[in-house]
Amino acid sequence: MRITVSAIKADVGGIGGHTLPSSGLLDAVRRKVSSSSLLIDHYIGYCGDDVHIVMTHTRGTDNSDIHKLAWDAFMEGTRVAKEEGLYGAGQDLLRDSFSGNVKGMGPGVAELEFEERANEAFTVFAADKTEPGAFNYPFYRMFVDSLSNTGLIVNKSLAEGVVINIMDVSKARTARLVLWEDKPTIEAALMYPGRFVVSSVETRDGEPIASASTDRLHNIAGTYVGKDDPICLVRTQKRFPATEEAGSCFNNPHYVAGNTRGSHHMPLMPVRLNSPASINFCIPIVEALVFSMHEGRLTGPFDGFSTPDWDDVRRTATRRAHAMRRQGFVHPATLVPDELEYAEGYRSRMDVLDSKMVPLKDSGPAGTGRAYEDPD
């Protein structure tokens, strides 16, 4: 049976700030989705102040009816958010009306269409207070780094390598890179998660494994309106990464862009399902929703980051967060200017600085005339 799994998320309001959605907001989203006859099954939850809708159906990816259902559900949530005076009501809905596809309209989208296996397993990773590039490092560990994932050695399909599709989010273009031939190029791209992000992964013979949301909100709105808060789908088991291999790629809380006002680097903390965002400077968080599926019917989710061992990972993330925040505003605690310029306050400060700058007197020709040499 050919099934599509669509995971669509949006921030449409939080209690007292960017914390978590209200029960009224969630109920409004659930009522709208539950009333639809388009779906086989669905699950609705939240990560921080982002609501995610996981849907199964047979209509394929980028389907207008499915995307409109999610859009309408988020609009219903926005209506309640405004009635309740929630902060950031409708924040991620950057267009006035639906235009056939929620991509480019604010919500994050990850979708996979595939022939369902007899025991289909997949995990949804939903993040808050960060950007799509936050998944680059876990994806690298999952599909490239055999020190992190022994499956890349002992599993025949994974050992053959996968195809990683990488998007240049600043220029809206993609590259199809193949392991193991393109390994250095993949690594060079993933060095800068603010620009190059993994959009999807497939086997060398074209079987889809993973899909991730890639929209940057400031690219759509032209100014800072909140972090992008990505979501991704990863099929697991058999010829794909084991569920444990996929999950363990989040056990080293790496530094990601995001945090309060989207202006800092902080570690990505794995948290339990339906966790609010912290008000301890808003540490970026990620949840793992582990599902089984048969004929499009969902069982789960199991809370992938709920077991006791993840408490120690959370303590590591907390220590790293405190260490970074002790550096204050000095880079790399804060983002590079290219990312901060979308914040109006930062732009205005830079305009003042620029107005006070005067050129240096001519000090002779620039450069030494030496040819380029590789760094030692």
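Even glycines carry a Cβ here, placed using N, Cα and C.
Sequence unchanged from the original; the noted substitutions are absent.
If you look up Swiss-Prot, you'll see Asp11 marked as active site, proton acceptor, on the strength of similarity to another entry. When Cβ atoms from all protein chains are considered, those within 10 Å of Asp11 (active site, proton acceptor) total 33, not counting its own.
As annotated by Swiss-Prot, Mg(2+) 1 binding site applies to Asp11, His18, Asp49, Gln91, with the evidence given as similarity to another entry.
Experimental mutagenesis is annotated in Swiss-Prot for Tyr224 to Phe, with the remark: Shows slightly decreased FBP phosphatase activity, whereas FBP aldolase activity is nearly completely abolished.
The active site, proton donor/acceptor annotation in Swiss-Prot covers Tyr224 and rests on a curator's inference.
Among the sequence features in Swiss-Prot, the mutagenesis site Lys227 to Arg is noted as follows: Shows enhanced FBP phosphatase activity, whereas FBP aldolase activity is completely abolished.
Per Swiss-Prot, the feature active site, schiff-base intermediate with DHAP maps to Lys227.
The secondary structure of Asp228 (mutagenesis position), as reduced to three states from DSSP, is coil rather than helix or strand. One mutagenesis experiment named in Swiss-Prot is Asp228 to Asn, and its note says Shows completely abolition of both FBP aldolase and FBP phosphatase activities.
Quoted from Swiss-Prot, the note on mutagenesis experiment Glu341 to Gln is: Shows unaltered FBP aldolase activity, whereas FBP phosphatase activity is completely abolished.
Quoting Swiss-Prot on the mutagenesis of Tyr342 to Phe: Shows unaltered FBP aldolase activity, whereas FBP phosphatase activity is completely abolished.
Listed in sequence order, the residues of the same chain lying 6 or more apart from Asp49 (Mg(2+) 1 binding site) and placing their CB within less than 8 Å of its CB are Asp11, Gly13, Gly14, His18, Thr19, Leu20, Pro21, Gly88, Asp128, Pro276, Ala277.
If you draw a 10 Å sphere around the CB of His18 (Mg(2+) 1 binding site), it holds 25 other CB atoms from the protein chains shown. Here Asp228 (mutagenesis position) is positioned 11 angstrom away from Gln91 (Mg(2+) 1 binding site), judged by their C-alpha atoms.
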